[in-house]
Every structure is written in C-alpha cells, then in structure tokens.
Amino acid sequence: MSSAKKIGLFACTGVVAGNMMGSGIALLPANLASIGGIAIWGWIISIIGAMSLAYVYARLATKNPQQGGPIAYAGEISPAFGFQTGVLYYHANWIGNLAIGITAVSYLSTFFPVLNDPVPAGIACIAIVWVFTFVNMLGGTWVSRLTTIGLVLVLIPVVMTAIVGWHWFDAATYAANWNTADTTDGHAIIKSILLCLWAFVGVESAAVSTGMVKNPKRTVPLATMLGTGLAGIVYIAATQVLSGMYPSSVMAASGAPFAISASTILGNWAAPLVSAFTAFACLTSLGSWMMLVGQAGVRAANDGNFPKVYGEVDSNGIPKKGLLLAAVKMTALMILITLMNSAGGKASDLFGELTGIAVLLTMLPYFYSCVDLIRFEGVNIRNFVSLICSVLGCVFCFIALMGASSFELAGTFIVSLIILMFYARKMHERQSHSMDNHTASNAH
C-alpha cells in the first residue's frame, strides 16, 4: 500500500474504537444497576487493564507476530500452556455466543414481555442458537456481511445516551443509586469489574493490520490503547448517565435498557425501534461468531488439540459436525443455567452468569500473553512501557479473578486442570507413537 493511502494515528484510533464497541454493552446497564453508580471505579480499573492488554497485544503483533495470537503466545512459554489456551479460548467463545443470544432475546422482550423471565428466555435463546447453526451449515456467509450494519445500529442509542442523556440526569437519583449491592464499596467495585470487562473481551483482536498504518511500530500500540480508552469513556458515560436517569430498580428489571433511554430522549416511538435494531445487531453478530467458533474448532483439530471430528469439513469448507457439537454444548449450558435461575430472576441474570464464565476463561490466555511479552522483551529500562503494561495486565487478571463467585472460580480452575490432564494423555500418545516408529525403523 502506498504511503499516501496509509492511515495515521487519528484514523487508526477510530478504527480500533469501532472494532472494540459492539453488542457487549447492550445489556450491561441492567446488570450494573444491581451494583450501582459505584461501578464507575470498576470501569476505570477495567479501562486501565484493557488498555494495558491492548498495548501488550499490539506490541506482540508488531514485534513478534504469530499466527494464532494468544494461543501461539502461550505456546511460546510452554506447549502445555498453548494447548490449555487453545481449549479455554474455544470454550470462552461459544459461551460468549450464548450471552450475545440472551442480549438479543432481552431486547425482543420489548415486543414479547414473557421473554424477561429466565425459562422463556432460555428456550428462545436455544431456539436462536439452533436456527443460526443450520443457517451456517447451509453457508450463511451473508450473515457476517450484515454484522457491520448491525454494530452501527446498536451503537446509535448507546452514543446518543452517553452524549444527550445528561439533560435528564438527576444528581439525587444518582446518589440514591451509588451502591445498591448490599455490600461494602470495595467488594461492589471488584464485583463490577468482571461485568465491565465483558465489554472489552476481544481486545486481543482490536489492533488494526500493520500494513495499513503509517509508522506501525509507534502508531499501532498507541492507537490500540487510545481506541480502547475512547470506547471505555463512551461506556462509562452511557452507563453512568443511566444511573442518574432512572432508579436502579427500573434498570435492573429492564430487558432493554437503551430502549428505555431512547424513549425518554426521543419519545415512546423510539423504544421498539431501538429494540429491533439491537436484536438485529445481536443476531447477525451471533451468526458470524458461530461460524468463527466452528473454524476455531477446525484449527484446534488440525493442530491435534481437539478430536478429529471438529476438523471435518464438507466440500464447501463448512465444519458441520463442529457446528453441531458447539450447538449441543451451548444448549446443555443454557439448560443448566436456566434451571439454576428458574426459581426467580430475569433474563439479565442469565446474561450475568454467562459473561462471568466467558470472561474468566479468557483470563489465563491474557495472563500468558503478558508473561510472553516479558519473556520476549526482557526486564530492562529500555522496554519500560512494555514491562509496566505487562505487569498491569497480569495484576488486572488477578483482580478480575477476585471478582468471581466461588462457584465460577472453582469451575474455571477445575476446567483448566482437566485440560492439562488431556494434554498429558496427548503427550503420552505422541511419545508412544514416536517410540513405535523408532522401533520399526531400527528393525529395518
């Protein structure tokens, strides 16, 4: 690409912010309402952590580019960590897809109020998963083409609320909503971090291609941090203004928080329009992400990390069996979480459970990438910024883990250890195969 066509820092920052912002924010205000305006500190900590992680990945992309991103970086520390990261990453993605599905269902509750209840919401989400599984099996590449349109549509009410919503902001309402978590301020902040981080999951892929940027070694890391920070500021403004516009009980009970703010700002006609836009955005995003999960399974199978069935593709390159297996797992988890919440709660409770699990599963891959940058660049003054961002990224992973419930944390830890057991089995099979080949060659 000629130098004249390459983009500079300002444009690059805009691209990163656009890549970062999406449907992840759409249902967060309902979950954060149960914590309160104090979640602003959770946002600030999350932004610092996300910017640090963004720098780590941008630095690794420019200094040590590897096919496979976090999986490759973890593998540079230890092949066992690479295997573990590949499995964790795959499962985090399909679990995250369920959260996107629940967001779509929640915004559809504007038209079908029964979808605010966990059981109907769970059933609807499972139905959506299977519909898009079959769409992708038939070759639904057209779905991904609609994703960009959907993301623009979902961001309109978010940005509008962040900018215009302050006209309806009430300081007394905000003060009453400061800490609604029935716990100490410190615990409320830590609890909010796990939720806030959901909006930044995907930070590892936000960096733009170095080939389209002027002076990429300087511009890409800086733009990635600035773009992540810009997205975070929009998130803070949008969620904090809602804390001053409505009582926490209204937001917590809402299945479509930005539809409510749009109706206040523009009139009642806007709520169904925003709900339809957001549901459309989430559905197109889900369709696109489901195919990406299927392709991730193919890569893992080709690397020898997953059973061969995941790597089987048809004449069109579609991993039908992998898509079906992912849909079965998504259905099983959705049934389990729906049953756990069936005694009471809302669709947003399902969202909170799913995002918590998905975020926790990404913490080890993020941590390994930070450690790999320290390994690659060393501990010295010359690479001071890289060292600080790597350490901050590691600390942020620890803080996010602290915000998890004991059940979520224990589950993540157990799954991580079970993966290493499978790795040991894989190594045994590889060694046995190698010894058999060696014996056969000696016999000849």
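We count from 1, first residue shown onward.
Even glycines carry a Cβ here, placed using N, Cα and C.
Quoted from Swiss-Prot, the note on mutagenesis experiment Cys12 to Ser is: Does not affect cadaverine excretion and cadaverine uptake.
All protein chains considered, the CB of Glu76 (mutagenesis position) has 18 other CB atoms within 10 Å. Per Swiss-Prot, mutagenesis Glu76 to Gln is noted as: Moderate decrease in both cadaverine excretion and cadaverine uptake.
Sequence-distant neighbours of Tyr89 (mutagenesis position) (same chain, 6+ residues apart, CB-CB distance under 8 A): Pro70, Ile71, Ala296, Leu361, Thr362, Pro365. In Swiss-Prot, a published mutagenesis experiment is listed as Tyr89 to Leu, annotated Strong decrease in both cadaverine excretion and cadaverine uptake. 10-fold increase in Km for cadaverine for cadaverine uptake and 5-fold increase in Km for cadaverine for cadaverine excretion.
Annotation for Tyr90 (mutagenesis position): spatial neighbours Val293, Ala296, Gly297, Ala300, Phe306, criterion Cβ-Cβ under 8 Å with sequence separation of six or more. Experimental mutagenesis is annotated in Swiss-Prot for Tyr90 to Leu, with the remark: Strong decrease in both cadaverine excretion and cadaverine uptake.
In Swiss-Prot, a mutagenesis experiment is listed as Tyr107 to Leu, annotated with the note Strong decrease in cadaverine uptake. DSSP assigns Tyr107 (mutagenesis position) to a helix in the three-state reduction. Cβ neighbours of Tyr107 (mutagenesis position) (same chain, under 8 Å, six or more residues apart in sequence): Ala26, Gly255, Ala256, Ala259, Val274, Ser275, Ala276, Thr278, Ala279, Cys282.
Cys125 (mutagenesis position) falls within a helix when secondary structure is assigned with DSSP. Per Swiss-Prot, mutagenesis Cys125 to Ser is noted as: Does not affect cadaverine excretion and cadaverine uptake.
Listed in Swiss-Prot is the mutagenesis experiment Asp185 to Asn, annotated as follows: Moderate decrease in cadaverine uptake. For the recorded site, Asp185 (mutagenesis position), the DSSP three-state label reads helix. The Cβ neighbour count for Asp185 (mutagenesis position), using a 10 Å radius and every protein chain shown, is 13.
For Glu204 (mutagenesis position), the number of other Cβ atoms no farther than 10 Å from its own Cβ, over all displayed protein chains, is 22. In the three-state DSSP reading, Glu204 (mutagenesis position) counts as helix. For the published mutagenesis Glu204 to Gln, Swiss-Prot gives the following note: Strong decrease in both cadaverine excretion and cadaverine uptake. 22-fold increase in Km for cadaverine for cadaverine uptake and 6-fold increase in Km for cadaverine for cadaverine excretion.
Counting every protein chain shown, 29 other Cβ atoms lie within 10 Å of the Cβ of Tyr366 (mutagenesis position). Per Swiss-Prot, mutagenesis Tyr366 to Leu is noted as: Strong decrease in cadaverine uptake. 15-fold increase in Km for cadaverine for cadaverine uptake.
According to Swiss-Prot, the mutagenesis experiment Cys370 to Ser carries this note: Strong decrease in both cadaverine excretion and cadaverine uptake. Proximity of Cys370 (mutagenesis position) to non-local residues of its own chain (separation of 6 or more, Cβ distance below 8 Å) is seen for Ser52, Leu53, Val56, Cys389, Ser390, Val391, Gly393, Cys394, Cys397, given in sequence order.
Between the listed mutagenesis positions, namely Cys12, Cys125, the fewest other CB atoms within 10 angstroms of a CB are found at Cys12. Cα proximity to Tyr366 (mutagenesis position) (within 10 Å) is found for the following mutagenesis positions from Cys12, Asp185, Glu204: Glu204.
Across the structure, Glu76 (mutagenesis position) and Glu204 (mutagenesis position) are spaced 17 Å apart at their Cα atoms.
Here Glu204 (mutagenesis position) is compared against the mutagenesis positions Cys12, Cys125, Asp185, and the shortest C-alpha distance is to Cys12. Taking the C-alpha positions, the distance from Cys12 (mutagenesis position) to Cys125 (mutagenesis position) comes to 36 Å. Note: the Cα of Asp185 (mutagenesis position) and the Cα of Cys125 (mutagenesis position) are spaced 34 Å from each other.
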